[in-house]
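K.L.:
In case it's useful when we look at the structure, here is the feature table from Swiss-Prot:
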ACT_SITE  Cys19  active site, cysteine persulfide intermediate
MUTAGEN   Glu21 to Ala  Decreased binding of IscS
MUTAGEN   Met24 to Arg  No binding of IscS, 50% modified tRNA produced
MUTAGEN   Arg27 to Asp or Glu  No binding of IscS, 19% modified tRNA produced (for R27E)
MUTAGEN   Arg31 to Ala  No binding of IscS, 30% modified tRNA produced
MUTAGEN   Asp45 to Ala  Binds IscS, 56% modified tRNA produced
MUTAGEN   Arg50 to Ala  Binds IscS, 67% modified tRNA produced
MUTAGEN   Asp51 to Ala  Binds IscS, 67% modified tRNA produced
MUTAGEN   Phe58 to Ala  No binding of IscS, 67% modified tRNA produced
Amino acid sequence: MTDLFSSPDHTLDALGLRCPEPVMMVRKTVRNMQPGETLLIIADDPATTRDIPGFCTFMEHELVAKETDGLPYRYLIRKGG
């Protein structure tokens, strides 16, 4: 089985940051990416389990994968076009 998290185009370490900082950093990072590129987000704020999927839906990006069973949380998103 392929690890979806193993080769992202970009990585964002949001460990130790609390809402709303992780989503603000994701938004800033995604703004500088090309459509189709992927971003791995590593976070430990429980609010990200709600905020990251909501951000993807609202901004029309794809939440490719998420791992939220334990810390740190990992999210892989693909920038929409």
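Each residue's number is its place along the chain shown, starting with 1.
Positions of Cβ are set from backbone N, Cα and C atoms, glycine also.
Unsubstituted: the structure retains its original residues.
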K.L.:
If I take the alpha carbons of Arg27 (mutagenesis position) and Asp51 (mutagenesis position), what is the distance between them in whole Å?
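P.N.:
Counting only the Cα atoms, the answer is 11 Å.
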K.L.:
Counting other Cβ atoms within 10 Å of each residue's Cβ, which of the mutagenesis positions Glu21, Asp45, Asp51 comes out lowest?
P.N.:
Glu21
K.L.:
Spatial neighbours of Cys19 (active site, cysteine persulfide intermediate) among the mutagenesis positions Arg31, Asp45, Arg50, Asp51, Phe58, defined as Cα within 10 A: which are they?
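P.N.:
Matched mutagenesis positions: Asp45, Asp51, sequence order.
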K.L.:
Quick one: of the mutagenesis positions Arg31, Asp45, Arg50, which has its CA closest to the CA of Glu21 (mutagenesis position)?
P.N.:
Asp45
K.L.:
What is the total of other Cβ atoms whose distance to the Cβ of Phe58 (mutagenesis position) is within 10 Å?
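P.N.:
So the Cβ neighbour count for Phe58 (mutagenesis position) comes to 8.
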K.L.:
Please report how many Å separate the Cα atom of Met24 (mutagenesis position) from that of Asp51 (mutagenesis position), as a whole number.
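P.N.:
Cα-Cα, rounded: 10 Å.
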K.L.:
Within 10 angstroms of the C-beta of Arg31 (mutagenesis position), what count of other C-beta atoms is obtained when all protein chains are considered?
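P.N.:
Around Arg31 (mutagenesis position), other Cβ atoms within 10 Å: 9.
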